[in-house]
Amino acid sequence: MNKQRGTFSEVSLAQDPKRQQRKPKGNKSSISATEQEIFQVELNLQNASLNHQGIDKIYDCQGLLPPPEKLTAKMLGIICIVLMSAVLKTIVLIPFLEQNNSSPNTRTQKARPCGHCPEEWITYSNSCYYIGKERRTWEESLQACASKNSSSLLSIDNEEEMKFLASILPSSWIGVFCNSSHHPWVTINGLAFKHEIKDSDHAERNCAMLHVCGLISDQCGSSRIIRRGFIMLTRLVLNS
């Protein structure tokens, strides 16, 4: 009986080391599982970090234009600025160029004060004109012109001059007359007057006047009804 107990004890003791050897195996599996879990967590964190960085890069890239598109946008901006500058220059320069390119005849057709003419006179085609708007007879107008040096009552030279002066003073005496209805029309300088004068058949209408309808005749002593002025002329050689 003691032998059996001893054997059993030995067997039991012999079996105990096996059990003791199994326990380390259980510890190793627990450690390895823990390490795997830690590794998996670290891996997940790394992946999450990489994914976050990738998303940030994507958003950053979305806020920027690719180089070709950026270059195109810059070129379009430069073109717009150049075109706007050209339009502004055109708007500013066209009136200036038109004024400078206007012909001398066009410039002289405009009534304007001239430094070479007396004050309150106007210039047209190298001549100075004084527009007298007072109501006077033909004789009074002739005397008013004679009182000014180198001036005379106007005698029309051409159609352009006649239209120009009629636009300024629609009714005015001119330096043209006739002695009777049977005599020719002459200027105050004694030269034959070549332009047609309407209503010249009346015996008492021996003085000519400029009207919007052209040249007409009237009584030399008349200053009635229509406000008749007069035009004095002084011819000068004006510098351009």
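Each Cβ is built from the backbone N, Cα and C atoms, and glycine gets one as well.
Residues or ranges marked as domain 'C-type lectin' in Swiss-Prot (evidence: sequence analysis): 116-230. Looking at the domain 'C-type lectin' (116-230) alone, the prediction's average pLDDT is 83.
Long-range C-beta contacts of C213 (variant position), restricted to its own chain and to partners at least six residues apart, with a cutoff below 8 Å, comprise K198. Per Swiss-Prot, natural variant C213 to R is noted as: In allele NKG2-E*02.
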Helix, strand and coil totals (DSSP H, G, I; E, B; other) for the domain 'C-type lectin' (116-230): 19 helix, 34 strand, 62 coil
